[in-house]
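Copied over from Swiss-Prot:
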{"type": "DOMAIN", "residues": "13-259", "note": "domain 'CN hydrolase'"}
{"type": "ACT_SITE", "residues": "E59", "note": "active site, proton acceptor"}
{"type": "ACT_SITE", "residues": "K133", "note": "active site, proton donor"}
{"type": "MUTAGEN", "residues": "C165 to S or A", "note": "Loss of activity"}
{"type": "ACT_SITE", "residues": "C165", "note": "active site, nucleophile"}
{"type": "MUTAGEN", "residues": "D167 to A", "note": "Loss of activity"}
Amino acid sequence: MRHGDISSSPDTVGVAVVNYKMPRLHTKNEVLENCRNIAKVIGGVKQGLPGLDLIIFPEYSTHGIMYDRQEMFDTAASVPGEETAIFAEACKKNKVWGVFSLTGEKHEQAKKNPYNTLILVNDKGEIVQKYRKILPWCPIECWYPGDKTYVVDGPKGLKVSLIICDDGNYPEIWRDCAMRGAELIVRCQGYMYPAKEQQIAIVKAMAWANQCYVAVANATGFDGVYSYFGHSSIIGFDGHTLGECGEEENGLQYAQLSVQQIRDARKYDQSQNQLFKLLHRGYSGVFASGDGDKGVAECPFEFYKTWVNDPKKAQENVEKITRPSVGVAACPVGDLPTK
């Protein structure tokens, strides 16, 4: 893990995160013009950082937030489509990989709300991962939720998963990606005040807890509704910050992520190897007791057992300690039911 140079090496993946200014757009033509601007940014960053292998843009950086429902449907993208073609050409031309936001992606059933989607494009211009946000930011966001995470081989073989904004507030998604082999978890977000300190803290904690690199790209600026705090960052698998932007519009950070170092740590670390220890619980004591050398593999957590085996029961249980309705009468949002 290195920070401060403009290079990369056969073992290191050069990663840049962009504090992209939140656009305020209304039409398809405006969206496509913004895509072309993003393509220009890629070319400029590659010129300045010749070691760049992967560039990451925030959630909503392509479309902005369409506060008008009809505009949201009118500007929703197909994958592949006109927007992705612009990104693909930029990645191919500059020989870099890129992560791009589509808010939204058309639902397969035209009348249903679009998805909030990220795509990972390789340096040949091919879409190698399409991730749909599993946990939209309710009650404000009205995206149709996705249903799974993905892990793919990224630049130089580094294994990459994509997550989006509010997804990252749930430890389960980080653990799912890491347990499936992700070595870099990319979190693209359009996060606004007042949650700045919490969001800076959680990505460090999740990198540490899951022995994984984390790259965060967040929006900046004011779109007339929300003020976005930036602080795009790159975190090492030991939870230390390698590079972090401030609140500057269109700033960026860059670091080199070693493929070998993270694999070495996951293989040889002992006291802080959370991934191994979770599925080999108490192995020291179990071995000393003569009960084998694998520890305990069974899940000890009642909530997770219930969730997997009886999701409706788990939902009912959480309503007992929170509330039974999606809406809140004391502070209604839209037409969400409060009873």
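Backbone N, Cα and C define each Cβ position, glycine as well.
Residues as originally present; substitutions not included.
Everything Swiss-Prot records as a feature, shown here on the structure.
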residue: E59; record: active site, proton acceptor; Cβ within 10 Å: 29
residue: K133; record: active site, proton donor; Cβ within 10 Å: 27
residue: C165; record: mutagenesis position; Cβ within 10 Å: 25
residue: D167; record: mutagenesis position; Cβ within 10 Å: 26
(request) Among K133, C165, D167, these being the recorded positions, pick the one whose CA is nearest to that of the residue listed as 'active site, proton acceptor'. (result) C165
(request) Do me a favour and check the Cα-Cα span between C165 (mutagenesis position) and K133 (active site, proton donor); whole Å is fine. (result) 8
(request) Looking only at C-alpha atoms, tell me how far D167 (mutagenesis position) is from the residue listed as 'active site, proton donor', rounded to the nearest Å. (result) 7
